[in-house]
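**Q** Before I ask anything, let me first share the structure, which is written out below as structure tokens.
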Amino acid sequence: MINPELRDGRADGFIHRIVPKLIQNWKIGLMCFLSIIITTVCIIMIATWSKHAKPVACSGDWLGVRDKCFYFSDDTRNWTASKIFCSLQKAELAQIDTQEDMEFLKRYAGTDMHWIGLSRKQGDSWKWTNGTTFNGWFEIIGNGSFAFLSADGVHSSRGFIDIKWICSKPKYFL
């Protein structure tokens with residue numbers, strides 16, 4: 001008969017208890033190591049991609065300023081029809097977020113009036129066509145419900161008059 005005790009006095013079952021724990025710890029260690037490697041590779045890839053990201057040029061009749069493309073119509077329509085036109089171009093009536101945008105739009109629009117993407121219901125605050133509330137950083141002159149840009153600033157009117165319009169959409173990065 002074989003003696004189940006080893007020379008140091010421990011039972012043979014000791015090895016059967018320790019080996020599975022060693023294998024389990026080894027697997028956990030390997031998984032942690034692989035997780036660190038995968039995370040590091042992802043961070044490096046994202047950082048490299050971000051450095052090489054370039055804005056796509058605005059196409060056709062669209063003009064690029066900063067991170068936006070603008071379209072100035074030659075045709076005239078009411079505010080709602082202008083909004084629909086912009087939507088069909090995957091754009092919105094122009095949203096003016098900065099003084100730089102405002103100066104560019106006024107300079108390019110010249111003396112013509114152009115619908116922009118601000119409207120309000122009677123007694124409500126002004127909202128952009130994307131649903132965000134206008135923060136009031138420029139004055140809107142008049143008591144109408146639809147905003148338009150002219151050479152001397154932003155005015156409001158009833159939306160049924162036919163004037164030119166400006167669409168805007170973001171430049172997309174690749």
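Note that the numbers count up from 1, one per residue, in the order the chain is shown.
Any Cβ shown, glycine's included, is placed from N, Cα and C.
If you look up Swiss-Prot, you'll see 65-174 marked as domain 'C-type lectin'. As a published mutagenesis entry, Asn78 to Ala appears in Swiss-Prot alongside the note: Partial loss of glycosylation. Recorded in Swiss-Prot as a mutagenesis result, Asn130 to Ala carries the remark: Partial loss of glycosylation. In Swiss-Prot, a published mutagenesis experiment is listed as Asn143 to Ala, annotated Partial loss of glycosylation. A mutagenesis experiment is reported in Swiss-Prot for this position, Phe148 to Ala, and the note states: Reduces affinity for KLRF2 40-fold. Among the sequence features in Swiss-Prot, the mutagenesis site Asp152 to Ala is noted as follows: No effect on affinity for KLRF2. Among the mutagenesis experiments that Swiss-Prot reports, His155 to Ala is described with the note: Slightly reduces affinity for KLRF2. Annotation of the mutagenesis experiment Ile161 to Lys in Swiss-Prot: Complete abrogation of KLRF2 binding. Quoting Swiss-Prot on the mutagenesis of Asp162 to Ala: Reduces affinity for KLRF2 360-fold.
Help me see these features in their spatial surroundings.
**A** Taking the Cβ of Asn78 (mutagenesis position) as centre and 10 Å as the limit, one finds 17 other Cβ atoms among all the protein chains shown.
Contacts of Asn130 (mutagenesis position) defined by a Cβ separation under 8 A and a same-chain sequence distance of 6+ are given as Glu92, Gln95, Gly117, in order along the sequence.
The secondary structure of Asn143 (mutagenesis position), as reduced to three states from DSSP, is coil rather than helix or strand. Proximity of Asn143 (mutagenesis position) to non-local residues of its own chain (separation of 6 or more, Cβ distance below 8 Å) is seen for Ser156, given in sequence order.
Phe148 (mutagenesis position) counts 27 other C-beta atoms within 10 Å of its own C-beta, drawing on all protein chains shown.
Asp152 (mutagenesis position) is surrounded by 9 other CB atoms, counting those within 10 A of its CB over all protein chains shown.
Cβ neighbour count for His155 (mutagenesis position) (all protein chains, 10 Å cutoff from its Cβ): 16. Under the three-state DSSP scheme, His155 (mutagenesis position) falls in the strand class.
Less than 8 angstroms from the CB of Ile161 (mutagenesis position) sit Asn78, each of them six or more residues away in the same chain.
Counting Cβ atoms from all protein chains shown, Asp162 (mutagenesis position) has 13 others lying within 10 Å of its own Cβ.
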**Q** What whole-number Å value do you get for the CA-CA distance of Asp162 (mutagenesis position) and Phe148 (mutagenesis position)?
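**A** Computed Cα spacing between Asp162 (mutagenesis position) and Phe148 (mutagenesis position) is 11 Å.
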**Q** DSSP on the domain 'C-type lectin' (65-174): how many residues come out helix, how many strand, how many coil?
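**A** Its residues fall into 21 helix, 39 strand, 50 coil.
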